[in-house]
Every structure is written in C-alpha cells, then in structure tokens.
Amino acid sequence: MNGHLEAEEQQDQRPDQELTGSWGHGPRSTLVRAKAMAPPPPPLAASTPLLHGEFGSYPARGPRFALTLTSQALHIQRLRPKPEARPRGGLVPLAEVSGCCTLRSRSPSDSAAYFCIYTYPRGRRGARRRATRTFRADGAATYEENRAEAQRWATALTCLLRGLPLPGDGEITPDLLPRPPRLLLLVNPFGGRGLAWQWCKNHVLPMISEAGLSFNLIQTERQNHARELVQGLSLSEWDGIVTVSGDGLLHEVLNGLLDRPDWEEAVKMPVGILPCGSGNALAGAVNQHGGFEPALGLDLLLNCSLLLCRGGGHPLDLLSVTLASGSRCFSFLSVAWGFVSDVDIQSERFRALGSARFTLGTVLGLATLHTYRGRLSYLPATVEPASPTPAHSLPRAKSELTLTPDPAPPMAHSPLHRSVSDLPLPLPQPALASPGSPEPLPILSLNGGGPELAGDWGGAGDAPLSPDPLLSSPPGSPKAALHSPVSEGAPVIPPSSGLPLPTPDARVGASTCGPPDHLLPPLGTPLPPDWVTLEGDFVLMLAISPSHLGADLVAAPHARFDDGLVHLCWVRSGISRAALLRLFLAMERGSHFSLGCPQLGYAAARAFRLEPLTPRGVLTVDGEQVEYGPLQAQMHPGIGTLLTGPPGCPGREP
C-alpha cells in the first residue's frame, strides 16, 4: 500500500514536458494561422464507425469493453464479465471531451498500453463535472504493438476533436497531428466576484492541458495593462490570445491590436474569451453558437473552455465608434444609452454579486425610470435580415445565485479600472512564464482531480500509469509556470516570451489606427439622404453586434458574429415600468420582439449616429463608460477572428 501511494505521488511530480506550441515550425504568419483555423471538412455521418475494437479496463482486473468511435461520440459496451443488454452510460459525446492521451504502466512486466479520455459530462443536477476513463490495449503480445493501437485511437479521437480529417484507408499515426497551438492567456484575477484566478487555476488550466494546448499566462495588474501588452506583442510567436475575465478585458485586447501600426495584420490574430467576469455577453453568444443550453457562472466557463479546446475560428465584426472629441475606439459588443447604460454603470457598487448585479440594478432603475431626448440616425442595411421575432424562444439559463463565494479579506491597494480589478482578492500577481520555468503548475493526477463517475469508470490501480514518452503533450504538463510575484515593480518578462516589456508611456488612449470609416461624414455635418432619422424621447437605445447583451440576455436573437450588421434596438417614452420589466424578462429567452410592444423599435444598419439632446446622461461602449455627447459608428464586417469552436460543434444539447 505504501508503495502504491508513493507511486501516485511520484506521478503527480513528473516534470514538465516541453510544449513548443506551434501549428508548424518557424514564425506564425497570418497564412499559417488562417490554415490552422480553417473550417474542417464536411463531417461524416454521425453513425459511421471509424474505429472498432476490444479493450480492457484499468486496473486490469476490471471488465472488458467493445469500443466504437464515430464522428460524434465514443460508444462503449461492456463485454465481460457480464455483457450489457442495455448499455448504461455507454455513450461519450465528443462535445463533452476536452482531450485524451496514451499511457503506459510503471510495471516493467506489463506489456499493455493505455489511452485515457478526459470528459465533462453533466451530473444529475445539470452541472458539469470532470471524469476520466482509461482503456487497456492488450490484444498484442508486445508493448510496442499495443502502444501503436492505443496511439491509433488517441490520434483518431484528437483529430475529431480538432476538426482534422482522417485518412480514408491510410494508417492513423501521431504524425497526422500538427504541433499544438500556443495561446497567450490574459487573466484578470479580480474579475466578476473575485473568482477569476481560482476558476482559472482549478478549471481552465487543467482543461486546456488535457487538450494538449501550449500556453503562457499573465495576470493583468492595472487599467489597460492588456492593451499595453498586445500593442507590442510579437504576433508571430502566438496562435491566439484568450482573456479569462469579463467582456472588458477583451475590449482592451482588441483595441490594443487595432492601435498597432500593423493593425491590418494584428486584428486577424484569433482571440477567445473564457467568462470569469460579471458581464459575460460575448461568452453567452459563443455558448449559443456552440449549441449548448444557456448557462451562467462556472457552467458557462466549462462550456466555453470545451469549445476552446476544440479550436476553430470564426470571423468577427467590429464596430468603429467615433466620440464627440474625435477620438475613436472599437467595439465587439454594444453601444448603449439610457436605461441599459444607467443600469450598467450604477450597478458597479453591486459587482460582488456577479451577474445578479444587473438584476438588482434593473429593479432599482425601474423605480427611478428616466427618459432622454435625442436623435438617432442610421444607414439601413442593404439587405434586411430575417424578422427579429424568433421562431421559438430560447430556454433560460440556470440561476447563478447559488455560486456565491466566501467573502475575501480586504486588500490595501488603489482601486483599478472595472475591466482590470473588480474585487480586492488577495492573490499573487505572477509574471508570464518563460520556457523551462522551475516552478510548474500542479500536475493533474491521472484518474482524478475531480469526481469520478460510478461504475466502470477508471480508478486507481495497483500499478500506476505514466505518460507515454513518445507523445508530444500528455495532459497535466502545461508549459505555463507561475513565477513568484515581483514586489512593487513591473513583472520581469523574458525576451523569449514574445511579450513587450511594459513601459510607463505606452499608449492607452483612443485608437489612432484601424480601418477608415468610409460610410461616416464628420460629426456635426449633414448626413446623406439615404439615412433614416428618428427624434424624440427615449427610454433606451442599444446598438449591439452579437446576439447577447449578457450571458442570459438575448437582445438580438437573429444576430451572428459575422453578419456585417449593427442591430439597433430602442424603446420610446410612454412605456410603463411593468411593460419594460416584461421586455427584459422575455429577453432572457430572446422572445421580447414577439410581445408586440408598441414602444419597442428595431432596425438593422451598417452605420449610425446618436445625438443626445438631454444635457446629462451615460454612454457606454462594451460596458465601459465613455464621454457623453454625440457619437457615430460604422460596422467593419469580419475583420477580427473569434475562437468559437468548429462550426456546428457541438449539436444542440438534449
């Protein structure tokens, strides 16, 4: 027993393996990234068997199984000691799989090889939980032959997860797999309710390690820290930038990319978002695009992490917003005026509640409902999209209120910008890891780290397993390692990391680069005759790009990431508080346009101008308050790239 425990401990202490993290050798050009992010070939029929075989279990004294791999799932049927008439839990959808690896026994006399899959199925209460399953390849007399069979299955499964084609009649070997992508993770450790770093460490990092992705990680420390970093980033060394926070951090990243002299190349860098903030609108849209049911909190994070592990980019529209002072910024989400922006900014003091702050802010806003006089002008879309009334309403997300964290002790530091620091959680601020860092992240145990499913799912055995040394990146060996925090100074970032050294005079203001707004005349000048103008008293005006205004608010249910449209929604004065509340309740299902509210208006546009005529008010861009006054905006279709998972992956959940 002592030997077994010691072996398991040694397994957890195995050294990091080098993750080069590229989709090919040499610098990463836009062409290389485009090929890597290209949509996969048309999928095979979901029921077409790709592989079939008989395997044992781990430990060896367990039952035996017949495995069948299709393009959508791994089918498992127990053969011995007692065949199953009706297999229970014998279907593992690939939509729930983060990755797989091959393993070998530490016993020299064991000629079997093993492959392990990492899954995140839903439990009885609907929440996801991590589970592993390990299968024993023992049909051949030698370890080399059994290892080849285990690698064949692991390679085929990985190809399906990443949308890579399998050879029709060719041999399936690890050579089919490209080198793993290298991601830069930017984490706001105080995001949302102060859980961002905890969730990143406990859920995100293990999952992307299981997927075999290479990553480096840095925690943001101040306002516009992320913007400064990406402004000087060596883009050729990275295949994607992923923010672990709310919508505000991605706003900084995109504006930093567009503020570079090489913005035309920089804006094509794939970006992703893993929701750990209080405002997770884009993540809600990604979740819906991936086919998952609406979710909040940790469940939404796990859904988006699964999609990130699958890879795959999607064109992303970006809105260029010119403010009254002439400065310009870029939006991927929304421009709001009136009730929505009032709630967003005035609910700041309730940020510790997470997304529930908006519910409370809405109730308080209804109690003091204001109207604003203004003028909205827009250039109608050349081709109008389908009616904004959805064919059917979307299901509501489960409540996040049960995920309230323990209160964190206060920390003595100056307040930071809302997109950088939301709660004073006392956590270290490590710098980005360099290759060969001596302090690796905790290694995942082979058969645990999370709850196991009951029954035939793998458990600890008498002969612990170790990673197959011939595989490029077994799970649990992330390249990212966290340095000790640097006191009172800027983090030391090695030149090999591909990151710029932060400088005090880095530009953090409005963007001076980016595409020209050829549809917009200068602010204050007359608009062309083909524009439509509305003037009057409004309760709110919202210009939104994706479908979601919040993780559980579907403001434009028909919107797509690359439809080239800005979706204008407004509510005129005269609406009652009860009717406005009904609109927002219906927005949780995306059915608010079907209520027939006479004050609710909608238009699809390519550009718009908003001129507030009320002397006081609040304007927000992507949830961030901007200067109050006239503004105008133009949509630039598909100039960005968003990591969303492969098209059509996964199918709508049952």
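Yeah, the Cβs are placed from backbone N, Cα and C, and that goes for glycine too.
None of the noted substitutions appears here; every position holds its original residue.
Its Cβ taken as reference, Asp247 (active site, proton donor/acceptor) is surrounded by 25 other Cβ atoms within 10 Å in the chains shown. Under the heading active site, proton donor/acceptor, Swiss-Prot lists Asp247.
Annotation comment: Swiss-Prot describes 188-190, 220-224, Glu252, 277-279, Arg351, Arg357, 622-624 as ATP binding site. The DSSP secondary structure for Asn188 (ATP binding site) is coil.
The secondary structure of Gly246 (substrate binding site), as reduced to three states from DSSP, is coil rather than helix or strand. Annotation source Swiss-Prot lists substrate binding site at Ser245, Gly246, Asp247, Gly248, Asp344, citing similarity to another entry.
As annotated by Swiss-Prot, domain 'DAGKc' applies to 178-325, with the evidence given as sequence analysis. According to DSSP, the domain 'DAGKc' (178-325) comprises 64 helix, 35 strand, 49 coil.
Here the residue is the original one, but Swiss-Prot notes a mutagenesis experiment at this spot, Gly212 to Glu: Decreases SPP production in nucleus. Abolishes increase of histone acetylation. No effect on association with histone 3.
Under its mutagenesis entries, Swiss-Prot includes Ser387 to Ala with the note: Strongly reduces phosphorylation levels.
Among the mutagenesis entries in Swiss-Prot is Ser437 to Ala, noted as: Reduces phosphorylation levels.
For the published mutagenesis Ser466 to Ala, Swiss-Prot gives the following note: Reduces phosphorylation levels.
Here the residue is the original one, while Swiss-Prot reports the published mutagenesis Ser477 to Ala with the comment Reduces phosphorylation levels.
The number of other CB atoms found within 10 A of the CB of Thr614 (mutagenesis position), across every protein chain shown, is 15. Record note (Swiss-Prot) on the mutagenesis of Thr614 to Ala: Abolishes phosphorylation.
For Ser245 (substrate binding site), the nearest neighbour among the recorded positions Asn188, Thr220, Gln223, Thr614, Gly623, judged by Cα separation, is Asn188.
Of all Cβ atoms in the shown protein chains, 30 besides its own fall within 10 Å of the Cβ of Asn188 (ATP binding site). It is 8 Å from the Cα atom of Gly623 (ATP binding site) to that of Asp247 (active site, proton donor/acceptor). Counting every protein chain shown, the Cβ of Gly623 (ATP binding site) has 25 other Cβ atoms within 10 Å. Of the listed recorded positions, namely Gly212, Gly248, Gly277, the sparsest Cβ surroundings within 10 Å are found at Gly248. Among the binding-site residues Thr220, Gln223, Ser245, Asp344, the residue whose Cβ has the fewest other Cβ atoms within 10 Å is Gln223.
According to its DSSP assignment, Gly623 (ATP binding site) is coil. In terms of C-alpha distance, the listed recorded positions Gly212, Gly248, Thr614 place Gly248 closest to Thr220 (ATP binding site). Counting every protein chain shown, 31 other Cβ atoms lie within 10 Å of the Cβ of Gly246 (substrate binding site).
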